[in-house]
Amino acid sequence: MEVRKLSISWQFLIVLVLILQILSALDFDPYRVLGVSRTASQADIKKAYKKLAREWHPDKNKDPGAEDKFIQISKAYEILSNEEKRSNYDQYGDAGENQGYQKQQQQREYRFRHFHENFYFDESFFHFPFNSERRDSIDEKYLLHFSHYVNEVVPDSFKKPYLIKITSDWCFSCIHIEPVWKEVIQELEELGVGIGVVHAGYERRLAHHLGAHSTPSILGIINGKISFFHNAVVRENLRQFVESLLPGNLVEKVTNKNYVRFLSGWQQENKPHVLLFDQTPIVPLLYKLTAFAYKDYLSFGYVYVGLRGTEEMTRRYNINIYAPTLLVFKEHINRPADVIQARGMKKQIIDDFITRNKYLLAARLTSQKLFHELCPVKRSHRQRKYCVVLLTAETTKLSKPFEAFLSFALANTQDTVRFVHVYSNRQQEFADTLLPDSEAFQGKSAVSILERRNTAGRVVYKTLEDPWIGSESDKFILLGYLDQLRKDPALLSSEAVLPDLTDELAPVFLLRWFYSASDYISDCWDSIFHNNWREMMPLLSLIFSALFILFGTVIVQAFSDSNDERESSPPEKEEAQEKTGKTEPSFTKENSSKIPKKGFVEVTELTDVTYTSNLVRLRPGHMNVVLILSNSTKTSLLQKFALEVYTFTGSSCLHFSFLSLDKHREWLEYLLEFAQDAAPIPNQYDKHFMERDYTGYVLALNGHKKYFCLFKPQKTVEEEEAIGSCSDVDSSLYLGESRGKPSCGLGSRPIKGKLSKLSLWMERLLEGSLQRFYIPSWPELD
């Protein structure tokens, strides 16, 4: 009996809890949650949401109910910021997206949904660390924000690569990879790899900027470029991914064959050279990361002591092959400038070693940036920095003045004095500023002691009076000046403003352009196939659409040309059709009714230059309408010709030209011989032969099929009835031809009247009803 009572009590308690949950769900009012009225604008709603979100964010507010409150605030803003959801809620009390149901059904869905959303399980009971507040605090240490990423991570990625994880709440895969991620980042961070974590829920802008559209995502950043990790999340794959981010030419493999060349490169590269001797055949990742961090200051090489061909180096430099040994060489390749040897080299030890040896003993000033680093501006009297500058000529081998200057620098190394040298022929303005009398030092070396006063180039300096030849007396004088300078800084009595140094090691313009182009192509390739596929879709759609239109136009045009050639019949077939009274038109009347594309008629002169393109190789289906004129009738005939043919310029198959009768009479008369009947041909020795007037003639030339149609000016009413017809040769052969007689010449009427019927002839040309005169081949136009 007692057990039954206890069961009833538990049932009653469960029902009571469910009722309370349902009532709380029904009582959910987004306006009340955000503290705004039902008539509030979107600006007021957004302002209230931002204020409450900052106040109740679980990462900032440690109140136990902050998480539930923040969820309610987010849900309320989601409803009220969407006009459709807001209207649905105002009418039916429903915050859902389905609006096609009736009011009662919507209310039932509303009750069930809000009951589900307000019934939470205790995550700690199931040990599911979904919430970022209860998740391992290791991610909080590396959380990135957009401003931090842009201002710090991107610039720092030029010195070290970054490995970034994109995560979010309620991400099962994120939980699955977390143990591996924790192990790998602890290992890589000790090697010098930057680590970052982006929460996609709170930093959507940064996640979108990185191109991460799903969680979890892992990406690497180096030199400002983003690369995504696409393999299984295991330790070896992540290490290989970080190693693949680094350039492949950071570390050079050195053996007995090339170590002299490698170490001798200090003069050309103006850098110290570092050699690591180790027993592993693969270059350690720590050494590669160090080489990337200091690539602008030193050159790095690696010697695998287990390989044959390294015995000479190990013996010469007394290397212990059982422990990693790091050597740095400067101007002397016979002995290292510094050495460290340890079985477990840490990053901090290597960084300290490299920092001490970043520059040569007497480095060459090759850029303004290097000048600022070697000769910094003084900040106080206790932080004075002096630069002893050797101005010398460039030589392929070490000159005696430079060797003496180098030995002096080695013997007098101080914290407040830096020794540098400048090639006076490469930095002419810089050298002339420091030399009081450049002619006296022509072809000789000189030494100046200077101190920079500001970043604008103002310096105080003292130049040795005599040229520097490297003798013992020169060294004694320079040493005396340096000793005196410690006691009296006023020794530097001269003052000047130095010009900026030119960058001697900068690549030429073509190389810079090539590198920029290759980087741009690489970025586009990565963006298309890896990083931002969704963002690239509009651009890809535009490119493929343009290519489709382009190739589609070419293909259609090609098929159109082939159809024209296929439909064209041979001259013999056309002659047979003409004999039976049937002609095959090459143009349609629709062409004549096209609206002109331009407000003018484009008429070109037919010369020996344009003859081939405008006639001989004219495309199939195209014709060239040529007006015959002389120099005296050119202006008037062209004006009338343009008026007559203007309505036909809408056809793309017609081209218009004019031919000078004074230049090409023989060519014209050769063509007209094919337009004559059996009547006697005038003899060329006839006295009227050269006086024949062809001005006003119009020829329609089909270059592909080798035929033409002829228009002749008409004189009488009877003759005008046959205008443009080439079929009645007997009645039109000699019409319009002047024999030089006033009674039958054309001088009695205006010149423009010759083309008064040309438009009618053009219509018949487009109909295909004109007679065609075929020729075997087009004559040359001399």
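Heads up, the Cβ atoms here are built off N, Cα and C, so glycines get one too.
Keep in mind that this structure shows the original residues, not the substituted ones.
As recorded in Swiss-Prot:
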type	residues	note
DOMAIN	29-93	domain 'J'
MUTAGEN	H57 to Q	Does not lead to enlargement of autophagosomes when overexpressed
DOMAIN	119-247	domain 'Thioredoxin'
MUTAGEN	C171 to A	Does not lead to enlargement of autophagosomes when overexpressed; when associated with A-174
MUTAGEN	C174 to A	Does not lead to enlargement of autophagosomes when overexpressed; when associated with A-171
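A Cα-Cα distance of 22 Å separates C174 (mutagenesis position) from H57 (mutagenesis position). If you average pLDDT over the domain 'J' (29-93) in this model, you get 81.
Each of the mutagenesis positions C171, C174 was assessed for Cβ neighbours inside 10 Å, and the highest tally belongs to C174.
Sequence-distant neighbours of H57 (mutagenesis position) (same chain, six or more apart, CB under 8 Å from its CB) are A66, F70, listed in sequence order. Taken through DSSP, the domain 'Thioredoxin' (119-247) splits into 57 helix, 23 strand, 49 coil.
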